[in-house]
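In what follows, a single structure is set out as structure tokens and then discussed.
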Amino acid sequence: MAEEQARHVKNGLECIRALKAEPIGSLAVEEAMAAWSEISDNPGQDRATCKEEEAGSSGLSKPCLSAIGSTEGGAPRIRGQGSGESDDDAETLGIPSRNLQASSTGLQCYHVYDHSGEAVKGIQDADSIMVQSGLDGDSTLSGGDDESENSDVDIGEPDTEGYAITDRGSAPISMGFRASDVETAEGGEIHELLKLQSRGNNFPKLGKTLNVPPPPNPSRASTSETPIKKGHRREIGLIWNGDRVFIDRWCNPMCSKVTLGTIRARCTCGECPRVCEQCRTDTGVDTRIWYHNLPEIPE
């Protein structure tokens, strides 16, 4: 398998060198393109002719010459190997040897396959070389040995007989998105979404909204939004003396903090009244023991 591949590559390089040594004219290029167009329309006819030519040959050492049509002078156009082709093959098909150099396209297709039988992509073939019109002695052909490894030519899918069907009318293959490009695009979209959300944009048109509750304000956490009603509140205390339970009741300002113990609190807002209706009837105001802070409460 490796020797066969090496032979295919060697033959292809020989074709390229022959074309570089003796460039073909623009008329031959136009005829070659027309010939390949006819072959792509009727691939079965070309394969049948190639089978007959390969019946007496040992492999790909000789090109497959097929009559494709007739030129203006009546001689058919052929597909040959170039200037290195012998005149014996032309005489076999009835073509004069003097017209072989003018009518031959000089394009021979060699394909390289791996050990599994799949065509190796990225190998530029001799049939992919495009010759510019009006070539002079100093002009060079596009392609060649230096570009054979970096080519993007699709050699097609090989059939059961080893021929590759090349679609010359297909559009060039476009590069796809990489995974890193997709991740970058998604990350940029999320970043833009958060950036606009911080500015107060709720995306009414796009339908994208990030509802983030505002952080609590520590200064407003301890105070209520509604003002405290001014006045007094009634407090109740239970006293256990070992035999009985005594219930004591008294009043404190509404704005004062509720604490443990019998404490007479003071007004902090300055608007609560000193006495209320219940304070006036309280008989223990003068006899009650008031504790002003927690350490004063006996255990």
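Glycine is treated like the rest: Cβ placed from N, Cα and C.
Those substitutions? Not in this structure, it's all original residues.
Residues or ranges marked as Zn(2+) 1 binding site in Swiss-Prot: HIS232, CYS251, CYS276, CYS279. Of all Cβ atoms in the protein chains displayed, 15 besides its own lie within 10 Å of the Cβ of CYS279 (Zn(2+) 1 binding site). DSSP assigns CYS279 (Zn(2+) 1 binding site) to a helix.
According to Swiss-Prot, the mutagenesis experiment TRP240 to Ala carries the following note: Impaired interaction with host STAT2. Loss of ability to block IFN-alpha/beta signaling. Non-local neighbourhood of TRP240 (mutagenesis position): PHE246, each in the same chain, at least six residues away, with C-beta under 8 Å from its C-beta.
Here Swiss-Prot describes TRP250 to Ala as a published mutagenesis experiment; the accompanying note says: Impaired interaction with host STAT2. Loss of ability to block IFN-alpha/beta signaling. According to its DSSP assignment, TRP250 (mutagenesis position) is in a strand.
Other Cβ atoms within 10 Å of the Cβ of CYS255 (Zn(2+) 2 binding site) number 19 in total over all chains. Reduced to three states, the DSSP call for CYS255 (Zn(2+) 2 binding site) is coil. The Zn(2+) 2 binding site feature in Swiss-Prot is assigned to CYS255, CYS267, CYS269, CYS272; the stated evidence is similarity to another entry.
Rounded to a whole number, the distance between the Cα atoms of CYS267 (Zn(2+) 2 binding site) and CYS251 (Zn(2+) 1 binding site) is 12 Å. With CYS272 (Zn(2+) 2 binding site) as the anchor, the candidate recorded positions are HIS232, TRP250, CYS279, and the one with the nearest CA is HIS232. Cβ environment of CYS276 (Zn(2+) 1 binding site): GLY231, HIS232, CYS251 lie under 8 Å away, each six or more residues apart in the same chain. Take the Cα of CYS279 (Zn(2+) 1 binding site) and measure to each of the recorded positions TRP250, CYS255, CYS267: the nearest one is TRP250.
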